[in-house]
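Heads up, the thing below is written out as structure tokens.
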Amino acid sequence: MGFQVWQKGLCVLCFSLIFICGVIGEETTIVKIEENPVAQTDENYVCATLDLWPPTKCNYGNCPWGKSSFLNLDLNNNIIRNAVKEFAPLKLRFGGTLQDRLVYQTSRDEPCDSTFYNNTNLILDFSHACLSLDRWDEINQFILETGSEAVFGLNALRGKTVEIKGIIKDGQYLGETTTAVGEWDYSNSKFLIEYSLKKGYKHIRGWTLGNELGGHTLFIGVSPEDYANDAKKLHELVKEIYQDQGTMPLIIAPGAIFDLEWYTEFIDRTPELHVATHHMYNLGSGGDDALKDVLLTASFFDEATKSMYEGLQKIVNRPGTKAVAWIGEAGGAFNSGQDGISNTFINGFWYLNMLGYSALLDTKTFCRQTLTGGNYGLLQTGTYIPNPDYYSALLWHRLMGSKVLKTEIVGTKNVYIYAHCAKKSNGITMLVLNHDGESSVKISLDPSKYGSKREEYHLTPVNNNLQSRLVKLNGELLHLDPSGVIPALNPVEKDNSKQLEVAPYSFMFVHLPGPTMFSACEKPAGK
């Protein structure tokens, strides 16, 4: 396929790829977009989590969780409901560290205390808590009424014994390791799954076993052999319970920090697994004063991040494995994120880049930590007012289709561009992130290849303050109306004979509805 690149008055004609010509300051930048998709995501790729941390969860003197746990969150709040409905469907992952301390009420006559109490003498530093049947019904009613899908995290430690052993190597004491051994007691989980089916909760997309008990363990570890045996039990259990339903929910595990050796053994031993999940906090600590620089320089694209993605893809692509890869939890900075960073415009440089990069490497779903709770929520804790990343997530969901196109940029290191087949047209959607604080990105589009018109969604911070919790779309402030309705996200239509321009330190989604030269993006009639 032909393309033309204009550079200082020179027209160069080449073939096989579709090129775009861009200008960064005085530099000419060439953007290459391959015509054939290199990966495919789920249609509802964007996912968000609801955790279990209580109000007493604090990091660095900051206690940002409030009543955001799915045990105590106000599920009738209009803003929350409206925010979730805008995705319809939004994949919601229920779980987190304390899911392995959660038990499920089996009779309404049983006492059921839903509070996790701090106690450093106990596993994970918290007491057990209980999910009541009434609360489970409320959660499922919320999922149904908001048009969502649920992925629920089961307690994988029930029945196991925790052992603490010293680590000695070459005569030196290296600390302690905490391991959970023994068989998984699945009786409580079995009740919850059976109860859910009897109640007709068909919006449960999958059941996840455990949280961060494998891979690079942070608190308690389970061996890959034991974890595989437990996952097999869960598969047998769900298959038996759903045997008359035609389809069954997904079996998802392990939801851990990736470790190549551990994941390889676990997945090799678990051919029944549908989804292999890993968690990502590649910005480092939420207490890091240098977090702003990490975001602006995109230094989170380090070798550890790349090897994690590539390693998991190699495992799931091995013969005999049917599992696909999800990011089951990604908050950027661990320990609740950082106030003034994770909940502001600047965090979009991490979030949007990771959405794009993950999709390129055939990740099917990307679950943001959190919908609300901590400093990294898409919605602010307590007020539920959308943070800037909420609008970025919603635009991605609406504009970026499942087919992923590979891009290559020649001429600058400060710009990242991702491209997908468009969600609702036969064209493509590009996402352009300008990490340059001084110069705009200017890109020329050939109307003969991309059509005559485009739709721009340009996101910029209020008053050019990168740490603003407010964001503008095409120069207009985005805010809720008095009744908590999410604002319309309307594009500006531009003529493709004119360059598109992305301001310094900003992002832009560009929808090119076509007709384009991307035949792979053409949808069947009526779709």
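Placement of Cβ uses the backbone N, Cα and C atoms for every residue, glycine included.
A coil conformation is recorded for Glu212 (mutagenesis position) in the three-state DSSP classification, outside any helix or strand. As annotated by Swiss-Prot, active site, proton donor applies to Glu212.
Under the three-state DSSP scheme, Glu329 (mutagenesis position) falls in the strand class. Residues annotated as active site, nucleophile in Swiss-Prot: Glu329.
Listed in Swiss-Prot as a mutagenesis experiment, Glu194 to Ala is described as follows: 14% reduction of activity. Within 10 Å of the C-beta of Glu194 (mutagenesis position) we count 14 further C-beta atoms, all protein chains included.
Here Swiss-Prot describes Glu212 to Ala as a published mutagenesis experiment; the accompanying note says: Loss of activity. Counting every protein chain shown, the number of other Cβ atoms lying within 10 Å of the Cβ of Glu212 (mutagenesis position) is 23.
Where Swiss-Prot documents Glu225 to Ala as a mutagenesis experiment, the accompanying text is: 6% reduction of activity. Look at Glu225 (mutagenesis position): DSSP puts it in a helix.
A coil conformation is recorded for Glu272 (mutagenesis position) in the three-state DSSP classification, outside any helix or strand. One mutagenesis experiment named in Swiss-Prot is Glu272 to Ala, and its note says 30% reduction of activity.
For the mutagenesis experiment Tyr281 to Ala, the note given by Swiss-Prot reads: Loss of activity. If you draw a 10 Å sphere around the CB of Tyr281 (mutagenesis position), it holds 19 other CB atoms from the protein chains shown. DSSP assigns Tyr281 (mutagenesis position) to coil in the three-state reduction, placing it in neither a helix nor a strand.
The mutagenesis experiment Glu329 to Ala is recorded by Swiss-Prot, whose note states: Loss of activity. Counting only same-chain residues six or more apart in sequence, the Cβ atoms lying under 8 angstroms from the Cβ of Glu329 (mutagenesis position) belong to Thr49, Arg93, Gly96, Gly255, Thr277, His279, Met280, Cys367, Gln369.
Mutagenesis annotation in Swiss-Prot: Tyr376 to Ala, described as 35% reduction of activity; the structure shown retains the original residue. Within the same chain, residues at least six positions away from Tyr376 (mutagenesis position) with a Cβ under 8 Å of its Cβ are Gly331, Gly332, Ala333, Ser336, Gly337, Ser342, Asn343, Asn347, Arg368, Gln369, Thr370.
Rounded to a whole number, the distance between the Cα atoms of Glu212 (mutagenesis position) and Glu272 (mutagenesis position) is 20 Å.
Closest to Tyr281 (mutagenesis position) in space, going by CA atoms and restricting to the mutagenesis positions Glu194, Glu212, Glu225, is Glu212. Here the C-alpha separation of Glu194 (mutagenesis position) and Glu212 (mutagenesis position) works out to 25 Å. Glu272 (mutagenesis position) is surrounded by 16 other CB atoms, counting those within 10 A of its CB over all protein chains shown. The Cβ of Glu225 (mutagenesis position) lies under 8 Å from the Cβ of Glu265, Arg269, each of which sits 6+ residues away along the same chain.
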